[in-house]
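> For reference, Swiss-Prot lists these features for the protein:
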type    : residues                               : note
MUTAGEN : Cys98 to Tyr                           : In her1-1; loss of E2-hexenal responses
MUTAGEN : Gly103 to Asn                          : In her1-2; loss of E2-hexenal responses
BINDING : Gly158, Ser159, Asp298, Phe363, Thr364 : pyridoxal 5'-phosphate binding site
BINDING : Tyr191, Lys327, Gly362, Arg458         : substrate binding site
MUTAGEN : Gly271 to Glu                          : In pop2-6; Loss of activity and complete sterility
MUTAGEN : Gly312 to Asp                          : In pop2-7; loss of activity
Amino acid sequence: MVVINSLRRLARTTQVHLHSKYATCMSGNSTSRRIFTTEAAPEKKNTVGSKGHDMLAPFTAGWQSADLDPLVIAKSEGSYVYDDTGKKYLDSLAGLWCTALGGNEPRLVSAAVEQLNTLPFYHSFWNRTTKPSLDLAKVLLEMFTANKMAKAFFTSGGSDANDTQVKLVWYYNNALGRPEKKKFIARKKSYHGSTLISASLSGLPPLHQNFDLPAPFVLHTDCPHYWRFHLPGETEEEFSTRLAKNLEDLIIKEGPETIGAFIAEPVMGAGGVIPPPATYFEKVQAVVKKYDILFIADEVICAFGRLGTMFGCDKYNIKPDLVTLAKALSSAYMPIGAILMSQEVADVINSHSSKLGVFSHGFTYSGHPVSCAVAIEALKIYKERNIPEYVAKVAPRFQDGVKAFASGSPIIGETRGTGLILGTEFVDNKSPNEPFPPEWGVGAFFGAECQKHGMLVRVAGDGILMSPPLIISPEEIDELISIYGKALKATEEKVKELKAQHKK
């Protein structure tokens, strides 16, 4: 939010605070203008400007909707999307980490159309349901092998799935006669959704500010970002030991009898793409198990091949009690989320609901037949095309190609990732303790340069996040690396200018 507000001020004071070269760059570049200034975009043929549109846009500042034309995406094709002027962009974030099979997979479209023509909707309440929802549950339970799962529950996406996780844990502990075992421990910089409870679980302050969050039953422990938070001379293994000890100390302080669950992403996504340090999950799981605390694996971003394994739990030997799925579950062609629960959890919930007469939780769109049909087809494709194996094969080209820029760049502090997910963090002097002034908007400038050259990235402050479609070709990876390099060079020059200006 600081960066957005700073960019707004920067936009209003361009001529005063920037060298003429920067002003020329901004005034001559429609992509930069969209991000950095309040000047309207130039007239485009065959398109109607949408500045001041009627939608309350998610994760967008009010001034952006009021003052700027949005980038309107009109078409997708493979690893690319096209805006309403016909300009082509390599979609390096796969939408929002989710269009795993690219933008025009005909089998997914056919699955949706066939189901729409057969049964466009029916619910799953009161022991009524549809074949696609039953079939998808069966496939998912067979597919997830990190721990034996017994039941699946469907939602519309990841946020309401994580809300449901909280209710399940509470229901489970009430059934066991442990009504005080209700607190949740999540991690700083985690992301688990933006609804009331999932935003509380998330460890990102902007999701809490002015929403009266987080909820009081949610606690946050250390972010496992080794580069940023390790002590001098501390190895990754020692760092993991310290974080596991801090987690145990928090549990003891609060009282183990009050902690119901611990939730974690295998690789943290929106918080900056943060893979776990060595031995982290081994040590954290031991602590959680010691105090009879359920482990929830939030696989919304990592599942279905993103890390080069079918699930993130497979890569890091995580054996969860509950799992959250969404995004690539349908390659985002239809909204759907899912929860998988272990036999122990499922047995307790089934027994308790039988005593009460009903399990009083669900949504209109739980197990929506069209969403389930598309998800089933997506899972078939992941298996038939060996998508996790393909990701493992092309990942070195992606990871090594982007990371190669880090050693020679004075503004890259760290480039980190695994499989087809990667984050870059811009800092001064390559130090985690020397961020650039927020008003410089270094990350936003890099994003604008990428967009100018035909690639969309996710900007998170001075962090750049990438997770391209899992079907990205080697040639497209090379294009991604090339555009990244061009944007980086321009950003380095811009930082040099801003530093010179700052010294005056």
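Cβ coordinates come from backbone N, Cα and C, glycine included.
On a predicted model such as this, the values are computed, not experimentally measured, just so you know.
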> State the Cα to Cα distance, in Å, between Thr364 (pyridoxal 5'-phosphate binding site) and Gly103 (mutagenesis position), rounded to an integer.
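Computed Cα spacing between Thr364 (pyridoxal 5'-phosphate binding site) and Gly103 (mutagenesis position) is 27 Å.
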> Please give the greatest C-alpha separation between any two of the pyridoxal 5'-phosphate-binding residues Gly158, Ser159, Asp298, Phe363, Thr364, in angstrom, as a whole number.
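With Gly158, Ser159, Asp298, Phe363, Thr364 as the binding residues for pyridoxal 5'-phosphate, the largest Cα distance is 23 Å.
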> Pop the Cα-Cα gap between Lys327 (substrate binding site) and Phe363 (pyridoxal 5'-phosphate binding site) into the table, whole Å please.
18
> When you rank Cys98, Gly103, Tyr191, Asp298 by Cα distance to Gly312 (mutagenesis position), which of the recorded positions ends up on top as the closest?
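For Gly312 (mutagenesis position), the spatially nearest of the recorded positions is Asp298.
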> Can you name the recorded positions among Cys98, Gly158, Asp298 whose CA is within 10 A of the CA of Lys327 (substrate binding site)?
Cys98, Gly158
> Count, for each of the binding-site residues Ser159, Thr364, the other C-beta atoms lying within 10 angstroms of its own C-beta, and report the residue with the smallest count.
Thr364
> Given the binding-site residues Gly158, Tyr191, Asp298, Gly362, which one's Cα is the least distant from that of Cys98 (mutagenesis position)?
Gly158
> Across the record's substrate-binding residues Tyr191, Lys327, Gly362, Arg458, the largest CA-CA distance in angstrom?
33
> Tell me which of the recorded positions Gly271, Gly312, Gly362 sits in the most Cβ-dense spot, judged by other Cβ atoms within 10 Å.
Gly312
> Counting Cβ neighbours within 10 Å across all chains shown, tell me which of the recorded positions Gly103, Gly158 comes out on top.
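Per the Cβ count, the most surrounded site is Gly158.
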